[in-house]
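*Asks:* Got a structure for you, questions after.
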Amino acid sequence: MSSPSKPTSPFVDDIEHESGSASNGLSSMSPFDDSFQFEKPSSAHGNIEVAKTGGSVLKRQSKPMKDISTPDLSKVTFDGIDDYSNDNDINDDDELNGKKTEIHEHENEVDDDLHSFQATPMPNTGGFEDVELDNNEGSNNDSQADHKLKRVRFGTRRNKSGRIDINRSKTLKWAKKNFHNAIDEFSTKEDSLENSALQNRSDELRTVYYNLPLPEDMLDEDGLPLAVYPRNKIRTTKYTPLTFFPKNILFQFHNFANIYFLILLILGAFQIFGVTNPGFASVPLIVIVIITAIKDGIEDSRRTVLDLEVNNTRTHILSGVKNENVAVDNVSLWRRFKKANTRALIKIFEYFSENLTAAGREKKLQKKREELRRKRNSRSFGPRGSLDSIGSYRMSADFGRPSLDYENLNQTMSQANRYNDGENLVDRTLQPNPECRFAKDYWKNVKVGDIVRVHNNDEIPADMILLSTSDVDGACYVETKNLDGETNLKVRQSLKCSKIIKSSRDITRTKFWVESEGPHANLYSYQGNFKWQDTQNGNIRNEPVNINNLLLRGCTLRNTKWAMGMVIFTGDDTKIMINAGVTPTKKSRISRELNFSVILNFVLLFILCFTAGIVNGVYYKQKPRSRDYFEFGTIGGSASTNGFVSFWVAVILYQSLVPISLYISVEIIKTAQAIFIYTDVLLYNAKLDYPCTPKSWNISDDLGQIEYIFSDKTGTLTQNVMEFKKCTINGVSYGRAYTEALAGLRKRQGVDVESEGRREKEEIAKDRETMIDELRSMSDNTQFCPEDLTFVSKEIVEDLKGSSGDHQQKCCEHFLLALALCHSVLVEPNKDDPKKLDIKAQSPDESALVSTARQLGYSFVGSSKSGLIVEIQGVQKEFQVLNVLEFNSSRKRMSCIIKIPGSTPKDEPKALLICKGADSVIYSRLDRTQNDATLLEKTALHLEEYATEGLRTLCLAQRELTWSEYERWVKTYDVAAASVTNREEELDKVTDVIERELILLGGTAIEDRLQDGVPDSIALLAEAGIKLWVLTGDKVETAINIGFSCNVLNNDMELLVVKASGEDVEEFGSDPIQVVNNLVTKYLREKFGMSGSEEELKEAKREHGLPQGNFAVIIDGDALKVALNGEEMRRKFLLLCKNCKAVLCCRVSPAQKAAVVKLVKKTLDVMTLAIGDGSNDVAMIQSADVGVGIAGEEGRQAVMCSDYAIGQFRYVTRLVLVHGKWCYKRLAEMIPQFFYKNVIFTLSLFWYGIYNNFDGSYLFEYTYLTFYNLAFTSVPVILLAVLDQDVSDTVSMLVPQLYRVGILRKEWNQTKFLWYMLDGVYQSVICFFFPYLAYHKNMVVTENGLGLDHRYFVGVFVTAIAVTSCNFYVFMEQYRWDWFCGLFICLSLAVFYGWTGIWTSSSSSNEFYKGAARVFAQPAYWAVLFVGVLFCLLPRFTIDCIRKIFYPKDIEIVREMWLRGDFDLYPQGYDPTDPSRPRINEIRPLTDFKEPISLDTHFDGVSHSQETIVTEEIPMSILNGEQGSRKGYRVSTTLERRDQLSPVTTTNNLPRRSMASARGNKLRTSLDRTREEMLANHQLDTRYSVERARASLDLPGINHAETLLSQRSRDR
């Protein structure tokens, strides 16, 4: 019995039918089920029939449908068309080429509304030419609906009669009642994005119908759809022209500082508070608000333009068919008027911009060129335009169907291949709708359930299910660059049942519905079911829909003439919009700590104001000794009232103690810093044409405080450009290479790797030339390209010729054929040479494997309708692919199943499964009886050798199936593939059954080369005090060898291995949790004498130096999962890693990467940086304080989610050590300077209040209060934060130890802030009391006999001393003195004197009139100014001089060396990580430096006494030229020669292992015997076959030969 909760079938006329094909998940309640019956309608229901099923009552329209029984289609023709196999016969565009004149006549008759559109179908055609309609939102189509449907909007209610209910309150209540609060008009765009991004709504299932009425349970009481889908119109803007002013003002006054100053302005507007000029007092706030509004307006205007362009983009929507899934929008006259005005303004703006400016005319011309190019390209692509040039291969018309896109997908194409051509959607018994046509319309008018056709080079307007394409097999190319950043083309496949649809006439003769999961953010997952009624037997048919059948909004159609699809998600439900709001907002550490400084100033402000209120109230109470200074004194009538008013007067008077311009100044500074980073040419990657791009402009100072860097390996430390180097086939190893990891291993053995590497590479080059000649002579390989040959082995060419016997020849052929068949790559003609095919792979590994097979004569040249085309030694063969079982991270393997025909037509065919995957996975699935034991041992030893060289290894295997075995399995597979829920898990279970009992073919080894400058970059970061953790998904041995080659590990380190299981840890128990806990506890106790207590963790948080021990932690994913589980376990694991110099986490998932970053960041309270290049690094990047994305080979998703984007890993050293240190030091000096200068000015007023009972009178003329921060003192401080440099970028890179001051937080802390505040208090005393003592008795008389005792005149003295001392104080604290900064210091002083002279010459200055002439003319003024400034600056200058001479900081020592010219031999911008850097061989030694410096491992950036300074290492070793072996540029903290290890060439030094079982001992004895034989026969390289890192335990996950064999020998 069907479940009543399932959606009902749209078919209502047939009462009894057999059930169709079953599907899991969203099975519809079909009227063809036996349990479905009609009851006799009662009078209460009128003309509605009621259907009962399973106890539920379903309403149905009684109007019967047409008979859907299947006639004899062989006798049925329509419009003279009886052949549906030829695309050219039924394509809209091709059919009407001869009728353009008549169609253009119809186009000219098109009106703005669909009502006026009339067109006549041409005879013998499949539809209509696309007609462009100016279809506004308010347009309705009479052919689409019998009655108008109104879409709910605020203030516009829909109803059947078309009447509009204007009552907005009732409308809102009605909408909430019927749609369960599903109205989103009242929420902001940001909220909707955030909610949709954070919530997984995949369980919100939806059913979308085409050409069918909705079931009654999906309609409301008015017969309108219950489901409300978002419009396809997007709005990323915050404002509209009408709402910009109020919303922007409201947004700005969410800032507490702005609210605070607004309250003060409101208070100042009341005369009782004594503000002299309230209007002038509002100038600073008005300026800040206007500047911010202009900035916001410019930013939002760009978004508005982009929104308009996107929403008004044209696409082709099928018209003439009623879309039952949505209600038609009813647009009110007011909205029509607003939209008409908006369109008119846009048109006017476009007209003037395109016709009155040169840039606009050029843009208009470019648009016309693009349109012509698009139309030309659209006509040029046939059924397989991208493969047309392969016609020289003389393939059939079906040749060229590309493979599917399998990356990160867990879906399949096999179920689509199960349908015959007769099992399709088109019901030829139905008459085509003559009013149905594809018409151009705006993206914003696309709705769920619409049929959309997209042409070549057009973007996809919404997420839609692909129904058909111009290609005969329903495939199309899409570019997903806008979605995930990847530039390689991907293939999407139309549904098998609908690929025959080629025209608007065909689609009108179909009826179907889609059961879909809800919207979610996963770009690589989609599950749904496509259902229709079989025209032959009336059963409900089902075809599963997966991500391969989905075209996502934002993608672009490429190399395909057109594609047709059904819209399933629109607007905010599309995946690109859901992912738009994922990136979190980050705030820098200084910005967070700045709040505490502001609070301290508020406390100080309150104390001053409270004091003023108390004093003034007390004096008011003592009337005989006080005066009523204010008019309110007689009104208040009490001391308490007087004190209360005086408190707020003081708040207004001392408001500058909390600087209003601080926040906007910080924003300006960080913007400038981001611009400098972006324009740094030394961070520009010329190969990618990619500069360092700041995406988060407000965290630049965090770059200078990084203590931990978390890095991915593949694509980050390595290039992710895979090169096939070696392989093992039938126990024979092929290939010769000298890898970087091998060079690092040989270097640890004490070998001169430069000479050995040069010799090896010369021999490899000779073998390569020989191999190329032999390959050319062996066969006519049309795809052979010597430049792409990375696999060098002349032996394999000889074996392919049969020199080692037929058996080895067959093994090599089978191995290479497996490489050519088991993959998911695409091929396209090369643009320069169409006969050559370019490989388009989803991963570099697959590209390397397929490319190597091609070079050896097994070329994959394309796909046919039924399989793959492989050119074998010049002869093309077709292989029918039955199924492809995709790779995913949990399976760690992929397989393909090939059909093998019988030897005779009567023989039953067979199925061959080819599987490739991780060596450990393949070995565990090998058949224990059909594989030769010696062969497995040899292969395992070869794989061990490859992994030791740092190569990535894979294994290939196969299994032969009988046809009956395959048919039984594929039935279960199809059921799993049709499941909507848990489809991935079901598929994994089914594939696990068949991927067993495999026969080993061999193994491959691929090199992922290190990026340029990685070893030097890591060495510099380590010397800077930055700890590097490598978080990778690679196997442990590969990661370790890469770690040694890139300086993460060194030979002096002891590796502390943490793993959850294995024979070596049996003594710790069998429970993984117990094993990991015991291991970590043992290491803490034995190596560091720690127990893992809370007190030890608190002590570790205070320690920021480098670990004293020489240890490294190696942990795999299973052990890491245990280590992150539980507070105690996390604490112990973190303490262990904290005391180690390097940490390698291997086989970790993206979620584990993010968890490790969060653990370190939150627990240790340190600054973290995460760097990666792939989508699996996004979580880690977003979890760190600073996320850096590398624009690499794995797409740009990491770049899009990062805070900074760079081209290579080595650029992070300059980003951190140079720009990070500069930004941190600048901002750390600017902020206390900002508070300091305000304290001087504000406290001068406070001292003045002592002598007037704090009555609130102003010492300064009021304009001084406004311009002091705005013009007199702001520019020097801002220039300090933008341009100051402690040392040059070259010195910063050569002496990375200078960076440690940021890690130790020496430049910015509350102690420094309080010190500046105290200095400001002292200088405020000087600024006020020096002029006061000089003038308080009016001893100075001017020439005209007038005194200078007016408070405004005295205020000129105070202001002049404060402005001059502040600006000179800033100049003194700068490291960089140049004419530019000096110029602005002078200009700031000139502004003060210029304004005073200009303002006092105007009578508007009232009491201040002629003040400048009277004050500046007195010699006493200049004397007081000089003495006041001298006493302000002399104490600080004296203290700084004493400290620098007797207690210098390391930066001051290095600066003296730099200024003396000790680094002059290094060119400007010298980068030790740049491979193309100049070599510095001769450096002038230091012979007259008074005292050597200490820059050893204890360097902390703080001051040292003379007694503690000792001669040691860096940079003295640099300056004395002692860096010959260090390449002349690396700043190293240790120059001692490392102990050289003798090469190990025997097996006696193999690590001892705990073999607890007899099986293990027997296995080891056999393997040792095989190893010795191979060594004797020179089948293993003795240089590194037994090399092992010094480790506490056998390394986890290292696929030693015995490890692989033990996995095989275990019972499954």
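Backbone N, Cα and C define each Cβ position, glycine as well.
Sharing the record's features from Swiss-Prot:
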MUTAGEN   Asn258 to Ser  Decreases glucosylceramide and phosphatidylcholine import into cells
MUTAGEN   Ser386 to Asp  No apparent gain of activity; when associated with D-396; D-403; D-1566 and D-1592
MUTAGEN   Ser386 to Ala  Loss of activity; when associated with A-396; A-403; A-1566 and A-1592
MUTAGEN   Ser396 to Asp  No apparent gain of activity; when associated with D-386; D-403; D-1566 and D-1592
MUTAGEN   Ser396 to Ala  Loss of activity; when associated with A-386; A-403; A-1566 and A-1592
MUTAGEN   Ser403 to Ala  Loss of activity; when associated with A-386; A-396; A-1566 and A-1592
MUTAGEN   Ser403 to Asp  No apparent gain of activity; when associated with D-386; D-396; D-1566 and D-1592
MUTAGEN   Gln655 to Asn  Decreases phosphatidylcholine import into cells, but does not apparently affect glucosylceramide transport
ACT_SITE  Asp712  active site, 4-aspartylphosphate intermediate
BINDING   Asp712, Thr714, Asp1173, Asp1177  Mg(2+) binding site
BINDING   712-714, Glu846, Phe887, Ser889, Lys892, Lys916, 952-953, 1032-1034, Arg1147, Lys1153, 1176-1177  ATP binding site
BINDING   Arg1436  1,2-diacyl-sn-glycero-3-phospho-L-serine binding site
MUTAGEN   Ser1566 to Ala  Loss of activity; when associated with A-386; A-396; A-403 and A-1592
MUTAGEN   Ser1566 to Asp  No apparent gain of activity; when associated with D-386; D-396; D-403 and D-1592
MUTAGEN   Ser1592 to Asp  No apparent gain of activity; when associated with D-386; D-396; D-403 and D-1566
MUTAGEN   Ser1592 to Ala  Loss of activity; when associated with A-386; A-396; A-403 and A-1566
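Set these features in their place in the structure for me.
*Replies:* According to DSSP, Asn258 (mutagenesis position) is assigned to a helical segment. Counted within 10 Å of its Cβ, the other Cβ atoms near Asn258 (mutagenesis position) come to 18, all protein chains included.
In three-state terms derived from DSSP, Gln655 (mutagenesis position) belongs to a helical segment.
Mapped onto three states, the DSSP output places Asp712 (active site, 4-aspartylphosphate intermediate) in coil.
Its own atom aside, the Cβ of Asp1173 (Mg(2+) binding site) has 31 Cβ atoms within 10 angstroms in the protein chains shown.
Residue environment of Asp1177 (Mg(2+) binding site) contains 31 other Cβ atoms, counted within 10 Å of its Cβ in all protein chains. According to DSSP, Asp1177 (Mg(2+) binding site) is assigned to a helical segment.
Secondary structure at Arg1436 (1,2-diacyl-sn-glycero-3-phospho-L-serine binding site), as computed by DSSP, is helix. For Arg1436 (1,2-diacyl-sn-glycero-3-phospho-L-serine binding site), the same-chain residues lying six or more positions away in sequence with a CB closer than 8 A to its CB are Asp1319, Tyr1369, Met1372.
Sequence-distant contacts of Ser1566 (mutagenesis position), defined as residues of its own chain at least six apart whose C-beta falls under 8 angstroms from its C-beta, comprise Ala933, Glu937.
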*Asks:* Could you measure between Asp712 (active site, 4-aspartylphosphate intermediate) and Gln655 (mutagenesis position) for me? Cα positions, answer in whole angstrom.
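*Replies:* Cα to Cα, Asp712 (active site, 4-aspartylphosphate intermediate) and Gln655 (mutagenesis position) are separated by 50 Å.
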*Asks:* Return the count of C-beta atoms lying within 10 angstroms of the C-beta of Gln655 (mutagenesis position), excluding that atom itself.
*Replies:* 24
*Asks:* Sort out for me which one of Asp712, Glu846, Asp1034 has the most neighbouring CB atoms within 10 A, since those are the recorded positions we care about.
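*Replies:* Output for this query is Asp712.
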*Asks:* Do me a favour and check the Cα-Cα span between Asn1176 (ATP binding site) and Asn258 (mutagenesis position); whole Å is fine.
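*Replies:* Asn1176 (ATP binding site) to Asn258 (mutagenesis position), Cα-Cα distance: 41 Å.
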*Asks:* List the Cα distance (Å, whole number) between Gln655 (mutagenesis position) and Thr714 (Mg(2+) binding site).
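*Replies:* Counting only the Cα atoms, the answer is 55 Å.
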*Asks:* Can you tell which of Thr714, Asn1176 has the most other C-beta atoms within 10 Å, given these are the binding-site residues?
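*Replies:* Of the binding-site residues Thr714, Asn1176, the most buried by Cβ count within 10 Å is Thr714.
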*Asks:* Return the residues near Lys892 (ATP binding site), defined as same-chain residues 6+ apart in sequence whose C-beta is under 8 angstroms from its C-beta, sorted by sequence, else 'none'.
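*Replies:* When sequence neighbours closer than 6 are ignored, Lys892 (ATP binding site) has Gly917, Ala918, Val921 within Cβ distance under 8 Å.
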*Asks:* When you rank Asn258, Thr714, Asp1173, Asp1177 by Cα distance to Thr953 (ATP binding site), which of the recorded positions ends up on top as the closest?
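*Replies:* Nearest in space to Thr953 (ATP binding site), counting only the recorded positions, is Thr714.
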*Asks:* Cα-Cα separation of Asp1177 (Mg(2+) binding site) and Asn258 (mutagenesis position), in Å?
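*Replies:* Answer for this pair: 39 Å between alpha carbons.
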*Asks:* Could you tell me the C-alpha distance between Asn258 (mutagenesis position) and Glu846 (ATP binding site) in angstrom, no decimals?
*Replies:* 58
*Asks:* Could you say whether, by DSSP, Thr953 (ATP binding site) belongs to a helix, a strand or a coil region?
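*Replies:* Its secondary structure by DSSP: strand.
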*Asks:* Just counting, how many other CB atoms are there within 10 A of the CB of Thr953 (ATP binding site)?
*Replies:* 25
*Asks:* Between Asp1034 (ATP binding site) and Thr714 (Mg(2+) binding site), what C-alpha distance do you get in Å?
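*Replies:* Given the Cα positions, Asp1034 (ATP binding site) is 8 Å from Thr714 (Mg(2+) binding site).
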